[in-house]
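If you check Swiss-Prot, you get these features:
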- Glu284: active site, proton acceptor (ACT_SITE)
- Asp241, Ile242, Glu284: Mg(2+) binding site (BINDING)
- 233-366: domain 'GGDEF' (DOMAIN)
- Arg273 to Ala: Forms dimers and tetramers and shows enhanced activity; when associated with A-276 (MUTAGEN)
- Asp276 to Ala: Forms dimers and tetramers and shows enhanced activity; when associated with A-273 (MUTAGEN)
Amino acid sequence: MKTTPNEKLLKKALHSCNNKKYADKILHQEKEIFDLKQLLQISKSLNSVLEFDRLIEAILYIVMAQLKTLGAAIFTKKSFDDNLFVLNRDHYGFDIIRDAQYSINVDHPLINFLDKSDSGCTPDEISKNIKTDKIVKDLFSLSPSFFVPLKAKNRMIGFLLLGEKMESSHQFTDYEKNIIENIASLAAIAINNSQLLEMTTTDIMTHLKLKHYFFTLLMEHLYTINSSGEKKETLSILMIDIDFFKNINDTYGHAAGDIVLEEVAKIIKSCTRNADTAARYGGEEFIVMLNNTSASAAMAVAERIRKSVEEKSIMYDGKKINVTISIGVSSYNFDLESAKSIVERADKALYESKQNGRNRVTLSKNNLPKA
């Protein structure tokens, strides 16, 4: 039977349509393969970063790049036993209102609602399901487009806020929501691992790093400096000891001594940067690594800590306790010095501070200007 011209056109149209469907299917599968490869790279990238602040920053950049949003922010607990999810100081694309409350209790209805969701929800979906109290309104004031729960081991460890999408459509497709869920899952596992590391490397009383972890970080930094081949970056060490600490324990009791340790640790933390590392060295001794800090700058930091402790009145059981500290300072001299050596020099300088009357800062002789 002869094929009519109309039938030929119809067959051609069907063939063209089938080709387009086939091409669209191939494109979609190629995109899925590409996205899976991206998720693998994201997993490798996040699992290679254990330091919490750097990890949060990495997650935010990844989220904004992969999901094409104009903003991203993360709410996490400050510690495992905390009852609040707090907005991390690193966030992008959101206008922060000074008087707004950017923290939320773990028992809040919003948290319970997010916990039941896997791929997240929009502000409209939240408004329809829970009462929008002041806390929720403060979060909505940031104009987020999407809330994403962060879950690790069936436990919610925080949530992610996404800003506006770069593209014209403000709604995430089901496919995009699946990508969001996968990225959130990887981010949650990385955050959980980072928090576990924080727990195992942090002194419970002072919330400073433990001695063994401090030395690990110090050796890593020295290796980085020596590997660069350029003498552009250095570091300095502070060894700090509370003067007459035994007398405090004998006079006021060990509970008072613990309070003194906590307060001195807080001062050390407040006088140093996030890039620096403070640790409890043992007993009433502390150690600080000041990154990219010269000997003269380290002396200024040490003096600031010493003066702050001297001026602080620590209250215990209605009594004021005034303490002083002695500090030794050493700075790396680019001579392939070991971690042990630079710490020993700071310790010797601390001993000199003790011998010369306490409540003072002494620089290691190796770092003194040559005559």
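Cβ atoms are placed via backbone N, Cα and C, with glycine included.
Those substitutions? Not in this structure, it's all original residues.
Values in this document were obtained by computation on a predicted structure and should not be read as measured data.
In the three-state DSSP assignment, the secondary structure recorded for Ile242 (Mg(2+) binding site) is strand. Listed in sequence order, Asn291 are the same-chain residues at least 6 apart in sequence whose CB falls under 8 Å from the CB of Arg273 (mutagenesis position). Secondary structure of the domain 'GGDEF' (233-366), assigned with DSSP and counted as helix (H, G, I), strand (E, B) and coil, comes to 61 helix, 39 strand, 34 coil.
Asp276 (mutagenesis position) is 20 Å away from Glu284 (active site, proton acceptor) when you measure Cα to Cα. Around the Cβ of Asp276 (mutagenesis position), the same chain contributes Val288, Met289, Leu290, Asn291, Thr293, each under 8 angstroms and 6 or more positions distant in sequence. Taking the centre of the Cβ atoms of Asp241, Ile242, Glu284 as the Mg(2+) site, the nearby residues of that chain (Cβ within 8 Å, site residues left out) are Ile240, Asp243, Phe245, Val264, Gly283, Glu285, Phe286, Ile325, Ser326.
Around Asp241 (Mg(2+) binding site), a 10 Å sphere centred on its CB holds 20 further CB atoms from the protein chains shown. Averaged across the domain 'GGDEF' (233-366), pLDDT for the predicted model comes to 94.
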